[in-house]
Amino acid sequence: MFSPGQEEHCAPNKEPVKYGELVVLGYNGALPNGDRGRRKSRFALYKRPKANGVKPSTVHVISTPQASKAISCKGQHSISYTLSRNQTVVVEYTHDKDTDMFQVGRSTESPIDFVVTDTISGSQNTDEAQITQSTISRFACRIVCDRNEPYTARIFAAGFDSSKNIFLGEKAAKWKNPDGHMDGLTTNGVLVMHPRGGFTEESQPGVWREISVCGDVYTLRETRSAQQRGKLVESETNVLQDGSLIDLCGATLLWRTADGLFHTPTQKHIEALRQEINAARPQCPVGLNTLAFPSINRKEVVEEKQPWAYLSCGHVHGYHNWGHRSDTEANERECPMCRTVGPYVPLWLGCEAGFYVDAGPPTHAFTPCGHVCSEKSAKYWSQIPLPHGTHAFHAACPFCATQLVGEQNCIKLIFQGPID
């Protein structure tokens with residue numbers, strides 16, 4: 001379920017060097033149909049046996065398509081900026097022995113290290129629930145890591161295709177900077193948000209920015225694919241921090257550094273917390289039957305002993321089929337303990353350890369999905385505005401991508417028995 005070596009946090013300097021991990025928001029530890037090859041919910045970036053990074057070198061200004069094609073066919077990496085039918089700027093890239101490059105995108109072609117497809121909220125991302133038209137770029141972005149300490153990771157919009165080229169056509173937003181070098185934006189953009197205070201219990205949301213093809217930082221465009229770029233933010237960089245969020249317009253990724261993962265609870269810790277709750281034998285206050293969180297191996301079917309909760313008040317019960325207040329709102333129930341009316345849902349333990357900002361007990365549930373995690377983690381994600389569509393932002397559950405609702409977006413759970 002997790003990347004090799006995740007549990008071996010005790011030796012962060014052990015070879016091979018891990019730069020960090022990318023975790024896709026909306027999945028609770030694995031893809032619904034299982035992690036396969038380069039398509040998975042979590043991807044570890046390790047130092048490569050041999051550097052594969054590239055850096056800009058020669059710039060060509062070309063007036064004919066044939067000349068442009070001749071340069072792009074030389075076998076070197078290049079970025080082409082088409083200014084008009086009669087003018088293209090081609091920037092050649094040469095080998096960089098000091099960096100490793102990792103590429104992310106929707107394409108399954110070999111240059112892509114981590115294949116990402118559109119996330120469907122509620123984790124209904126199955127073969128039956130296909131996106132009709134993806135908004136994620138086939139070659140969405142690239143992450144370049146320094147091979148020497150402190151192993152800095154930087155993000156750039158767009159990735160090189162199978163011909164080692166990046167093409168920015170006539171309609172793409174592109175420009176020449178005052179220092180003379182060309183730059184541009186991809187169609188739907190690559191957005192990044194660095195949390196203030198790192199990825200800890202005290203973290204606060206940062207500001208969403210757009211990253212250019214050359215790695216500069218800009219304010220957001222008016223809409224996702226607008227022609228006019230935002231304003232250059234000279235005080236910020238494209239260096240990824242622990243907890244940085246990367247949005248590819250269809251999927252959002254969380255970047256965790258190797259050091260950050262070293263201080264993150266492991267799957268074993270979350271399993272121990274689950275067993276601790278179950279060992280306390282919480283009871284349904286009405287039926288007095290014992291409740292138990294199901295095993296971490298994710299199941300679609302709700303189990304008989306699974307705890308349910310009224311999300312308006314937080315009271316935890318076993319399942320019962322009464323308390324409906326109306327036929328139109330099938331999920332609205334009246335809590336028998338306090339008479340509060342609201343959603344009544346099964347509770348699922350949040351199993352993806354990378355989303356936790358602390359190692360606290362699972363005491364809070366997101367509304368309306370019922371995923372449970374620590375108080376600090378629930379409150380952190382409840383205040384993070386995640387991009388949705390082409391210009392909207394809203395908070396969402398990191399474990400299933402469901403849009404959050406309610407006053408606080410999460411609720412403290414009230415268990416009957418010795419837990420509280």
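Every residue, even glycine, has its Cβ placed from backbone N, Cα and C.
If you look up Swiss-Prot, you'll see 15-202 marked as domain 'FHA'. A mean pLDDT of 87 is what the model gives for the domain 'FHA' (15-202).
Around Arg106 (mutagenesis position), the same-chain residues six or more apart in sequence whose CB sits under 8 Å from its CB are Val115, Val116, Thr117, Ser134, Ile136, Ser137, Arg138, Ala140, listed in sequence order. In the three-state DSSP reading, Arg106 (mutagenesis position) counts as coil. Quoted from Swiss-Prot, the note on the mutagenesis of Arg106 to Ala is: Abolishes binding to IRAK1.
In this view, Thr187 (mutagenesis position) is surrounded by 15 other Cβ atoms within 10 Å of its Cβ, with every protein chain counted. For the mutagenesis result Thr187 to Ala, the note given in Swiss-Prot is Abolishes binding to IRAK1; when associated with A-188.
Among the mutagenesis entries in Swiss-Prot is Asn188 to Ala, noted as: Abolishes binding to IRAK1; when associated with A-187. In the three-state DSSP scheme, Asn188 (mutagenesis position) falls into the coil class.
Swiss-Prot lists Cys397 to Ala among its mutagenesis entries, and the accompanying note reads: Loss of IRAK1-polyubiquitination. The number of other CB atoms found within 10 A of the CB of Cys397 (mutagenesis position), across every protein chain shown, is 31. In the three-state DSSP scheme, Cys397 (mutagenesis position) is classed as coil.
Experimental mutagenesis at this site is recorded by Swiss-Prot as Cys400 to Ala, annotated: Loss of IRAK1-polyubiquitination. Cβ neighbours within 10 Å of Cys400 (mutagenesis position), excluding its own Cβ and spanning all shown chains: 23.
Taking the Cβ of Asn188 (mutagenesis position) as reference, residues of its chain lying under 8 Å away and at least six apart in sequence are, in sequence order, Thr135, Ile136, Ser137, Arg224, Ser225, Leu248, Cys249, Gly250, Thr390. If you measure from the Cα atom of Cys400 (mutagenesis position) to that of Thr187 (mutagenesis position), you get 26 Å.
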